[in-house]
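Working notes, beginning with the structure itself.
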Amino acid sequence: MMISILLVFAVSTAYCRDYGREMRATRMSVVDFWKNETKGDGLNVRVAHGVNSWPDLVDQLHEPFLNKSMMIEGDVFMQAHRRPRHRAVPVMKADTKLADRITFKEWLREVATMNKAIKINFRSNEVVRPVLQDLYASQADPTSPVLQYPVILHANVFRSPRSVETEVDPSTFVEKAKDLFPDATLSLGWTKQSNFSHLHPKFKKLSWRQLFHILEYISRLDQPVMLSVRLSVAAHSKEQLLWLLGMDQSISLLLWSDAEDHVTNWTPIVELRRSTTKNRILYDLDPKHRKFLQTDSNEPIATPPTFSLQDWQAVEFSSSGSQLSTVVRSEKGPAFLGEPTALLLSKIPPPNFPSEQKISGKVHFLPKKGMENVDLDENSGVSIYLMDKVQDIDSPKIKNSLEVFIGFDGKIKITNGQLKNLPYYETKSVGQLPDSDCYGFEVTDMGWRVKLDAWTAECGNQKLRKRRTVSIELDTPFQKNRHLRNVVVSKKGDSAVDFLLEELQHKNAYNYRNPWITVVSTILLMIYLL
């Protein structure tokens with residue numbers, strides 16, 4: 001009898017779980033869902049803020065048709081009862097003068113029938129689990145209205161300078177949302193702050209280090225992610241935001257503003273708006289800011305990618321550490337984070353001799369916060385391997401291969417790891433560049449020789465004093481099948497030094513050099529093969 005009861009309970013639980021997963025909210029963006037009304041432009045989305053009380057809900061039912069909001073926003077927090085035996089419940093953050101607050105369950109039941117997108121703002125750590133449990137239970141309950149419109153779960157998880165509120169723990173928020181409501185869009189933002197207009201300009205931008213910190217929470221999520229960014233911050237963070245939008249996963253932005261936002265240079269915002277598809281950015285702006293963008297041109301502009309997602313395959317190995325160790329790909333370049341456990345394999349087949357191949361790019365080194373003055377592994381940097389067989393790779397540590405290395409401290413070298421009873425070849429060639437955060441490079445593989453040209457490069461808004469270039473080369477054994485080598489890119493050395501390849505290209509180029517040089521190269525190859 002007991003076994004039968006347990007079986008029935010297990011089956012019913014599984015049924016509810018499957019039912020809930022089938023009926024969860026659509027993953028479509030708000031812009032795509034209201035495509036006819038918005039004309040595919042996130043600037044045309046109308047948001048109803050602070051719908052937290054019964055009167056607010058009634059107003060939503062009677063709003064003018066031509067000015068109808070497309071998304072309802074509500075704020076949830078925990079209300080504790082005076083009597084300890086009564087547990088705290090999630091309620092909406094309405095005017096404190098109201099005697100009876102509306103609970104989150106009641107609010108959800110009402111807004112689910114209004115045919116609008118729903119944005120739920122989590123205002124504390126305590127409210128995360130119970131609200132997500134209510135959302136899950138509502139979709140597993142056949143009597144509850146089905147959420148057929150986009151649902152956005154928002155929390156301010158990053159602390160701002162001069163913050164006036166406590167941030168929600170990002171790990172708890174992301175993990176609970178992934179487990180209990182995986183089809184919602186996760187929205188991450190920064191805490192509210194006082195006197196924003198008086199902040200130093202350095203606090204009004206999103207740095208690359210901050211961006212990498214964000215990746216720790218979103219890089220492995222399967223569900224859509226939205227980053228809520230202040231307009232003034234976005235105006236100074238165009239490159240970082242374009243990099244995020246270029247990731248090979250569903251990432252969008254919500255740009256918001258209030259009266260404290262004073263934008264003096266609109267060019268980055270306009271370029272951001274015109275450089276991406278219009279449905280990737282939502283705008284929740286102060287009327288004066290919205291009016292400016294509505295009058296400005298929004299014709300798309302072509303921004304060629306600096307990295308082809310189709311040409312490179314990511315291969316990851318497990319890491320023993322707790323920190324994020326991976327490679328995150330974007331059309332604006334790949335980022336290598338944490339331990340050196342990830343590789344990028346070029347899908348472009350190596351050419352035949354006498355053709356040559358080139359690997360070019362720009363690397364931006366970013367030591368983790370607080371690690372700038374610590375003694376770091378001198379072998380930390382980016383490695384480009386030229387390999388005969390990529391099928392032999394069974395770990396992130398590649399051996400018996402030709403390696404081209406650019407270090408974070410400016411050290412460059414070419415190492416010949418293929419030498420076996422070949423005393424006529426040098427083992428390595430080394431060089432040194434001046435200290436810089438960014439270096440440009442071009443590797444030329446001619447089959448019998450590899451050359452590296454490397455130089456100091458500009459980083460962001462930092463002006464380069466003088467470009468310095470160093471070139472090194474190394475003669476290498478040549479394969480008897482006349483194929484050049486496969487290309488693999490990886491991180492090497494210390495986990496405290498992350499880097500972004502702002503540019504990375506692999507090209508096969510036919511040899512257009514002097515014909516006599518080609519003839520001599522062919523003769524040398526024939527002698528080697530004899």
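Just so you know, glycine gets a Cβ as well, placed from its N, Cα and C.
Model, not experiment: these values are computed from the prediction.
Around the Cβ of G42 (mutagenesis position), 25 further Cβ atoms fall within 10 Å across all displayed protein chains. According to DSSP, G42 (mutagenesis position) is assigned to a helical segment. Looking at Swiss-Prot, the entry for mutagenesis of G42 to S says: In dz180; PVD defects; when associated with R-370.
The number of other CB atoms found within 10 A of the CB of V131 (mutagenesis position), across every protein chain shown, is 24. Here the residue is the original one, but Swiss-Prot notes a mutagenesis experiment at this spot, V131 to M: In dz188; PVD defects.
Looking at Swiss-Prot, you'll find the mutagenesis G370 to R noted as follows: In dz180; PVD defects; when associated with S-42.
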Distance [Cα-Cα, Å, rounded] between V131 (mutagenesis position) and G42 (mutagenesis position): 28
